[in-house]
Amino acid sequence: MTANSLLGRSILNEGRSNKRSFVSLIVGLIVGFCLAELFVYSTPERSEFMPYDGHRHGDVNDAHHSHDMMEMSGPEQDVGGHEHVHENSTIAERLYSEVRVLCWIMTNPSNHQKKARHVKRTWGKRCNKLIFMSSAKDDELDAVALPVGEGRNNLWGKTKEAYKYIYEHHINDADWFLKADDDTYTIVENMRYMLYPYSPETPVYFGCKFKPYVKQGYMSGGAGYVLSREAVRRFVVEALPNPKLCKSDNSGAEDVEIGKCLQNVNVLAGDSRDSNGRGRFFPFVPEHHLIPSHTDKKFWYWQYIFYKTDEGLDCCSDNAISFHYVSPNQMYVLDYLIYHLRPYGIINTPDALPNKLAVGELMPEIKEQATESTSDGVSKRSAETKTQ
C-alpha cells in the first residue's frame, strides 16, 4: 500500500470520527434540553416562589405559579348563563338592597380587554355599582380616566385619586366601598353577609389583615379591602389633605400607605374572620390556601398574616369572600362552581342574619394569639386580641 493511499484512508477515518462526534454532540444537546424541560415542569410549584420585598407588592413577589396565569386573555365571547327555577334568593336580594356595595377595580388600559371585562361579566355584575379605575376611558367598561400615570410606582396615587373620585361622585350611592384588582374574584353575597351587622357610619375597614408596618395591621391590596362610608369620608376629607397623616407623593405600596392613613384618622382595621376563626379574604388562588404544604413556611406570607391560619379545608370560611391572582378563565370556572353547580338532594339552609350593631360597635374578635414574626421589618405581636 502506497504512502498516498495510507494518508487518504487516515483522512477518511478522521472525517468519519469527527462526523460521529458531531452527531453525538447534537444528540446530547437534544437529550439535555429535554431533561431540563422535564425537570422544570416536574418541580413543585413552591420552588418558584420569590422572596417578598416588603416595599414592593406585586406579582413577582407573591406565591403564584407562573403557569397559572398563562391563559390571560379569557374567552372572546360571553360564556352565557342560565337561571335556576327553584332557587330561593330572597335573603340575597334583601341584602342587595340593605347592604349596598360599590366595587371599584384597579386596572390599566392594557388590561381592559385582557382582564377587566371578565370581572364585569362575572362577579362584578353582583355589585350595586361597578367602576373601573384606569388612566384611559373605555366605552365597554365605562372606565374612569384618573389623572395619574400607570405603573407600579403610581398605584398609591391611583388609589388616592380613585377614592377622591368616589367621594365626589358616589359617596351616597353605597354603604360600603370595595377596592379590588382586575385579577381578584369576589363573592359579593358573602361580603354583604359579613357586613350586614355593621353600620356604614362606623369607621372601619375589612380585608386580609397583615401585621407589619402598621400598628393595628393593614389589609392586603390583592385580596381586596372594603371601607365603610365613614372610613372613606375620613380618608378623603381628613387624611389626604394632611401630609402628616397621609403620604402626599405617589410612591409606596398602596395597601400599606392607605393602612397608615386610615389608622391616623382612627379607622379601625376590622377582623373579617368568621365565628370559627377562618379567613374570608385571601391573597392567592384557592389552591394555595387549601393544599397543605403548598407554600414553604419560610415564605413571607406566614410572617405577614395577622392571625393564626390553618392549612387544608380549615384555612377558609364556608363564606369566603375573595381570592387573588385569578385568571380570566378561572373567573368563569369559579362562577360556575359557586352559582350553578349543585349536588342533588343537598339543600343548604343559610344561617340567620346577626343582630345589627350600633354605630361604632364591632363584633367581638376571636380570642386567640396573633401570629409572631422574626423577619426584618416585621413587628412581633403575640398579645391576645381584645374585644373591640
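Cβ from N, Cα, C; glycine included.
As given in Swiss-Prot:
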- Met106, Asn108, Glu150, Gly151, Arg152, Lys158, Asp181, His324, Tyr325: UDP binding site (BINDING)
- Asp181, Asp183, His324: Mn(2+) binding site (BINDING)
- Trp300: glycoprotein binding site (BINDING)
- Arg152 to Ala: 15-fold reduction in activity (MUTAGEN)
- Tyr213 to Ala: 25-fold reduction in activity (MUTAGEN)
- Tyr325 to Ala: 25-fold reduction in activity (MUTAGEN)
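What Swiss-Prot annotates, mapped onto the structure for a quick look.
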| residue | record | DSSP class |
| --- | --- | --- |
| Met106 | UDP binding site | strand |
| Glu150 | UDP binding site | coil |
| Asp181 | UDP binding site | strand |
| Tyr213 | mutagenesis position | coil |
| Trp300 | glycoprotein binding site | helix |
| His324 | Mn(2+) binding site | coil |
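Note on proximity: of the recorded positions Met106, Glu150, Arg152, Asp181, Tyr213, the one nearest His324 (Mn(2+) binding site) is Asp181, by Cα distance.
Within 10 Å of its Cβ, the residue among the recorded positions Tyr213, Trp300, Tyr325 with the fewest other Cβ atoms is Tyr213. Within 10 Å of the C-beta of Asp183 (Mn(2+) binding site) we count 28 further C-beta atoms, all protein chains included. Sequence-ordered, the extra residues of this chain that approach the Mn(2+) site, with Cβ no more than 8 Å from the Cβ center of Asp181, Asp183, His324, are Ala180, Asp182, Thr184, Tyr185, Gly222, Gly224, Tyr325, Val326. Neighbour counts were taken as the number of other C-beta atoms within 10 angstroms of each residue's C-beta; across the binding-site residues Glu150, Asp181, the minimum falls on Glu150. In this structure the alpha carbons, written CA, of the residue listed as 'glycoprotein binding site' and Tyr213 (mutagenesis position) are 14 Å apart. Annotation: His324 carries the greatest number of neighbouring Cβ atoms among the recorded positions Arg152, His324 [cut-off 10 Å, Cβ to Cβ]. For Met106 (UDP binding site), the nearest of the recorded positions by C-alpha distance turns out to be Asp183; the candidates were Arg152, Asp183, Tyr213, Tyr325.
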